[in-house]
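Report on the structure given below.
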Amino acid sequence: MSYHYQMNNNNTDFFDSANYIPQMQMHHGYQDFYASDSTSSMPSSGTTQQALQQTENGIIQGQNGSDHGVAFHFRAYGGWRQHDWNSTSSWSIGNQLEMENGTLTMSHGATNDGNIRNNQQMMTSNHITTDSFRQIPPSGLCYMDPTPSLRLPKKEPLPVQRPMARSTPKPFRCQTCGKAFSQAANLTAHKRIHTGEKPFMCPVCNRPFSQSSSLVTHRRTHTGERPYPCAQCEKAFTDSSTLTKHLRTHTGHKPYVCSICMMKFTQSGNLHRHMKTHK
């Protein structure tokens, strides 16, 4: 919704208490202001200097004596804000207006109205701005760029919060050895170790396997497929676990340590064979 307020030619007071809220909404929202008064439409800088006159008490008046319409027009476009209003019917601008090259400059030099409290100044240096008026259409519509201090601050992106590491519950437990699993399918495959069941048969050599993944790896020995090559040498392997073991020969990593003599090994099978020497 837009608020359009026009200047009156009958010297109507724009700053009575009934119009205070719509006026402040218009200031903060940067709505369009239509100046129907010929003294406040400001078609050019030359005519503006002729149309505006500053009286001795600081109130700017037009040539026809309409002070409130012109004062309201420049309060709206000058970026002025109210801090203390003791009188809504009598308000003095108390500032000088200068027009240079189409730019309206407001300089804080005159005195404020006597009804304004001394300990709360109506204007400060931060309120005095210089606003460049763009080309004014024939209808008298004025435009003003938003004051930088009134623009909404940019919201900083929220930091990405990674979920906390949680231990996966393992509700499926083997009744033979007590080993627990997170999925029932893993427990079923594990039970075949105890029962010796091997339902997966190789169609080439009829070799049975307890898990389907073991059958897939075995069939690569017949096809010659080796999808896991080593980046350090020219060797390739049929499964990823064999490649991991091979890479330790290049890096020298030996994660398996004997608890008796502290001897290290690259593979767990080598550690098991070594432990038999201590018995």
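Every residue, even glycine, has its Cβ placed from backbone N, Cα and C.
Copied over from Swiss-Prot, here are the features:
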type: MUTAGEN; residues: PRO255 to Leu; note: In ot70; leads to a loss of expression of lim-6 and cgy-7 in left ASE chemosensory neurons
type: MUTAGEN; residues: CYS261 to Tyr; note: In ot63; leads to a loss of expression of lim-6 and cgy-7 in left ASE chemosensory neurons
type: MUTAGEN; residues: GLY269 to Arg; note: In p692 and p696; induces defects in chemotaxis to NaCl
type: MUTAGEN; residues: HIS274 to Pro; note: In e1034; induces defects in chemotaxis to NaCl
Length of the line joining the Cα atoms of GLY269 (mutagenesis position) and CYS261 (mutagenesis position), in Å: 17
Residues that sit under 8 angstroms from HIS274 (mutagenesis position) by C-beta distance, when 6+ apart in the chain: CYS258, MET263, PHE265
Intrachain C-beta neighbours of CYS261 (mutagenesis position), sequence separation six or more, cut-off 8 angstroms: HIS278
PRO255 (mutagenesis position) CB neighbourhood, other CB atoms within 10 A: 11
Structural state of HIS274 (mutagenesis position), classified by DSSP into three states: helix
Other CB atoms within 10 A, centred on GLY269 (mutagenesis position): 11
